Amino acid sequence: MPHFTVVPVDGPRRGDYDNLEGLSWVDYGERAELDDSDGHGNHRESSPFLSPLEASRGIDYYDRNLALFEEELDIRPKVSSLLGKLVSYTNLTQGAKEHEEAESGEGTRRRAAEAPSMGTLMGVYLPCLQNIFGVILFLRLTWMVGTAGVLQALLIVLICCCCTLLTAISMSAIATNGVVPAGGSYFMISRSLGPEFGGAVGLCFYLGTTFAAAMYILGAIEILLTYIAPPAAIFYPSGAHDTSNATLNNMRVYGTIFLTFMTLVVFVGVKYVNKFASLFLACVIISILSIYAGGIKSIFDPPVFPVCMLGNRTLSRDQFDICAKTAVVDNETVATQLWSFFCHSPNLTTDSCDPYFMLNNVTEIPGIPGAAAGVLQENLWSAYLEKGDIVEKHGLPSADAPSLKESLPLYVVADIATSFTVLVGIFFPSVTGIMAGSNRSGDLRDAQKSIPVGTILAIITTSLVYFSSVVLFGACIEGVVLRDKYGDGVSRNLVVGTLAWPSPWVIVIGSFFSTCGAGLQSLTGAPRLLQAIAKDNIIPFLRVFGHGKVNGEPTWALLLTALIAELGILIASLDMVAPILSMFFLMCYLFVNLACAVQTLLRTPNWRPRFKYYHWALSFLGMSLCLALMFVSSWYYALVAMLIAGMIYKYIEYQGAEKEWGDGIRGLSLSAARYALLRLEEGPPHTKNWRPQLLVLLKLDEDLHVKYPRLLTFASQLKAGKGLTIVGSVIQGSFLESYGEAQAAEQTIKNMMEIEKVKGFCQVVVASKVREGLAHLIQSCGLGGMRHNSVVLGWPYGWRQSEDPRAWKTFIDTVRCTTAAHLALLVPKNIAFYPSNHERYLEGHIDVWWIVHDGGMLMLLPFLLRQHKVWRKCRMRIFTVAQMDDNSIQMKKDLAVFLYHLRLEAEVEVVEMHNSDISAYTYERTLMMEQRSQMLRQMRLTKTEREREAQLVKDRHSALRLESLYSDEEDESAVGADKIQMTWTRDKYMTETWDPSHAPDNFRELVHIKPDQSNVRRMHTAVKLNEVIVTRSHDARLVLLNMPGPPRNSEGDENYMEFLEVLTEGLERVLLVRGGGREVITIYS
């Protein structure tokens, strides 16, 4: 089948993306088994345009209405049968479910693949929400707001959200540019940018997902040991300054335990992870709703979370109960626990007290003043700290005095140095996860609709949550509490939990389970991503990771993922792992934007995204923003990430990635000279890269001027899709004598190309025979990969009026040459009526009459024409023909679905052509055609000797006038006759070589000729189709039509021309199209 009927339902496989799309047609008629069958159980004639002897066999062609296209139907399918087979195949390989749909217990029978059924909400929107919301929202956003201030925090959120939104726009364009099978984001990037970039970015994406698992696990451990079960800690600080080391060691031990457990869960079965995904998502949503509920409640009833201040310094509340220096117990003033910490004595002695403690008062302020308290103004500005700085509240009185070093653990201090760039790197992971929807592309009912809508809505939703959360935190929570990363000043409560309603535990438990769920999702997705890369076999040493369990589970890839995640666990700091994660995701997003920009600027014919709201400038802005964020957040991490990607790229290039995925980078090769030509030499272009590379065959008049300049106009309008254009012509004669003439003709053509704005090359050859010259052009034009795949040939006007067969012989021979060379052929008829480049069609239709599948040329050409300003306003209509046994209603539905996947906007109409009796007009028209052929033959062969001699003289004088650049020499018998100089010898020669029994004795007997039945059927096809086409498309700006193939034997050449004339009668502008034997359009991205 052609490439768009892709994966049979009964045996889906993953990883064979490069095998999904065929490059050439197969014989749909199964001719090897049944030579006289059309593949539908009906008999047909073995050759079109049969001789009378063959017609006398009485073989009746199965479909009278399509008799003219009999030869095409030998090797190409009818539209009805093509669409029928299309709907019986699934257009998607299965996604994550394919591993569960493994072989049954017997090991020989696979479960039937279910049709993808997930919609936008469940398939894209909610998974994106779950992956975007994560540990940073609950553990670091409040700290970021307090440190950067509300204004700079909003700026950080804006930059990061703009980056992901621009990336989502580019991703939506790529995702809707055809069907994206399972493989999701990696598939899109690799098939758009090629194996080198695809492998490098794919591995960066894999490493990012793997480190995300480590980050989520570290977040879960932080919540567990800090807020849920602090006594569970294994390591305790040995001294006042050893808290950091003890915390890191606890994170490493518990992180390793959690990672091992999660890896075992994923190994046992991904279905358990998917079943709990909804629960984890519910935890996230409930937690966020509780934050908003708490913010609203704080307006009239703020929660009680007092913060103890010494002067303007924040004290760590988990070490004492009473926020005062002294307390009255039984009418006696005694020292509090706080006094003993600062004075190292339980008594009220001041000898060894901390000077700052003695000079400043201890006060208590509300940690959550509420939205009505006006703290927003205080929290607008930044308060960046260095490592070890004490968190202070501006505005509180404070006596300047030295503080003892031993007292430092009693304060809330900054554990890391902060700046705007550091916060960007830490926050960015909280906006990643936008590709969760595209990763499930194999499970979506309509990925081209769901991915853009769901992803962009999820980004807008999460962005609004982040923006509102920044403002809410700044308006409700005291600044010193916001800057308190671990909640030490509010009795080791999660800061965001202090605001939540009805209880802080809602946030604590919800965030814990959501981070655990996100970690499981990352450990599930990363091995499958590595498996997809390994199965593509672009990085040889990763090949082992493409294997797994019997049911397809990537066991070895899971093991490697766990080992890499363990490296992140050993770092043991959420704030250190987050920037690493940011680098890899930013690298991935950068190349998504690059892929979209490259495809848009190259304007490849296959670049037809259904998502229209993209622009190359937006993609470049997104790419620049990603690059800037990489270096802003951590320039050394950025260099390391780029170095890793560069090394992978060069390794794949060094290994020689012999993959052809139709990547956009190959389009750049057309402008890269020798290196590019050598690359293009490697093989035929992928279907996605196919564009009409034109060879325009021009006819020159006696003064070497272009006879039909509108052929060049048409070529320039068609090449709005860019690509290669070669303009060729033939000068008849000797090369030595006509070299100067050829140079003059070439210059004339170049001038005309410049006038018509045709960017390409010109080649004029000198040949003794025009037919041979054209054949040489068709065979040898171009260099390496820059070769033509389509020929534009002018129509032989006036062939009916000419008695000389050279008027149309060369045309048919050229058609045969293009067919033999497997080139597409475009024949614009009535070229003088085609629009110039200065005209504009403000309305109208381009009508496509799709009768026989030709590889998609008929679909692609109108799309390319509509890229030009002349045709841009025209709408596309596609007509196809239904026969008696076709379900026209179903055909229309199938055709609409097919066009939807091709990303083509067109009206669809199925025209029913029922079998009808051959009309008297058809019979008469056929009779006239055959009588004319016989008459012309007789006029050439049955003259008297005197008439022959006069005719010979006349021929010699008229030959120069009748001869054209596209006409060939006379038949062999005529050539042989001309070589004999003596009149008597020539006549004798003709008399001896012609048997009068082969033709009627005189013209009167012509009326008794009975027309050949095969010609009657073909004439019937031409007449009926012409009637239908003229009725439906008489007002169309352009009509595109399948061009029937020429007869296999030359006896029917003249009749073939008549059939084409009848087929196109009454139409102002017609483009006859004949495919080149390969697919040129695809539903895949």
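Cβ coordinates come from backbone N, Cα and C, glycine included.
According to Swiss-Prot:
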BINDING   Asn131, Ile132, Tyr216, Pro429, Thr432  K(+) binding site
BINDING   Gly433, Ile434, Met435, Tyr589  chloride 1 binding site
BINDING   Tyr589  chloride 2 binding site
BINDING   Leu697, Lys699, Lys707, Tyr708, Val730, Gly794, Trp795, Tyr797  ATP binding site
MUTAGEN   Ile136 to Ala  Decrease in Cl(-) efflux
MUTAGEN   Leu139 to Ala  Decrease in Cl(-) efflux
MUTAGEN   Arg140 to Gln  Decrease in Cl(-) efflux
MUTAGEN   Met215 to Ala  Decrease in Cl(-) efflux and reduced sensitivity to KCC inhibitor VU0463271
MUTAGEN   Glu222 to Ala  Decrease in Cl(-) efflux and reduced sensitivity to KCC inhibitor VU0463271
MUTAGEN   Leu581 to Ala  Reduced sensitivity to KCC inhibitor VU0463271
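The Cβ of Lys699 has fewer other Cβ atoms within 10 Å than any other of the recorded positions Arg140, Lys699. Under DSSP, Val730 (ATP binding site) is assigned to a strand (E or B) in the three-state scheme. Note on the binding-site residues Tyr216, Tyr589, Tyr708, Trp795, Tyr797: the fewest other CB atoms within 10 A surround the CB of Tyr797. Rounded to the nearest whole angstrom, the C-alpha distance between Tyr708 (ATP binding site) and Thr432 (K(+) binding site) is 58. Looking at the residues that bind chloride 1 per the record, Gly433, Ile434, Met435, Tyr589, the two CA atoms farthest apart are separated by 11 Å.
Residues Gly433, Ile434, Met435, Tyr589 make up the record's chloride 1 site, and a Cβ search at 8 Å around their centroid adds Cys128, Asn131, Ile132, Thr164, Thr167, Ala168, Met171, Ser185, Thr432, Ala436, Thr455, Phe585, Cys588 from the same chain. Per Cα geometry, Met215 is the residue among the recorded positions Arg140, Met215, Ile434, Met435 nearest to Leu581 (mutagenesis position). For the K(+) site, the Cβ centre of Asn131, Ile132, Tyr216, Pro429, Thr432 serves as reference, and the other residues of the chain with Cβ at most 8 Å from it are Phe133, Gly134, Ile136, Ala212, Ser430, Val431, Gly433, Ala518.
If you check the binding-site residues Gly433, Ile434, Tyr589, Lys707 against Ile132 (K(+) binding site), the ones with a Cα inside 10 Å of its Cα are Gly433, Ile434.
Here Gly433 (chloride 1 binding site) is positioned 5 angstrom away from Asn131 (K(+) binding site), judged by their C-alpha atoms.
Within the set of recorded positions Arg140, Tyr216, Thr432, Val730, Trp795, the entry lying nearest in space to Tyr589 (chloride 1 binding site) is Thr432 (CA atoms). The distance from the Cα of Leu139 (mutagenesis position) to the Cα of Tyr216 (K(+) binding site) comes to 11 Å. Ranked by Cα separation from Tyr216 (K(+) binding site), the recorded positions Ile136, Met435, Leu697, Lys707, Val730 are led by Ile136. The Cβ of Lys707 (ATP binding site) lies under 8 Å from the Cβ of Leu698, Lys699, Leu700, Asp701, Gly794, each of these being in the same chain and 6 or more residues away along the sequence.
Fewest Cβ neighbours within 10 Å among the binding-site residues Pro429, Gly433, Gly794: that distinction goes to Gly794.
Of all the binding-site residues in the list Pro429, Gly433, Ile434, Leu697, Trp795, the shortest Cα-Cα distance to Ile136 (mutagenesis position) is found for Pro429. Closest to Ile434 (chloride 1 binding site) by Cα-Cα distance, out of the recorded positions Arg140, Leu697, Val730, Trp795, Tyr797, is Arg140.
When secondary structure is read from DSSP and collapsed to three states, Arg140 (mutagenesis position) falls in the coil class. On a Cα basis, Leu697 (ATP binding site) lies 74 Å away from Glu222 (mutagenesis position). When secondary structure is read from DSSP and collapsed to three states, Tyr589 (chloride 1 binding site) falls in the helix class.
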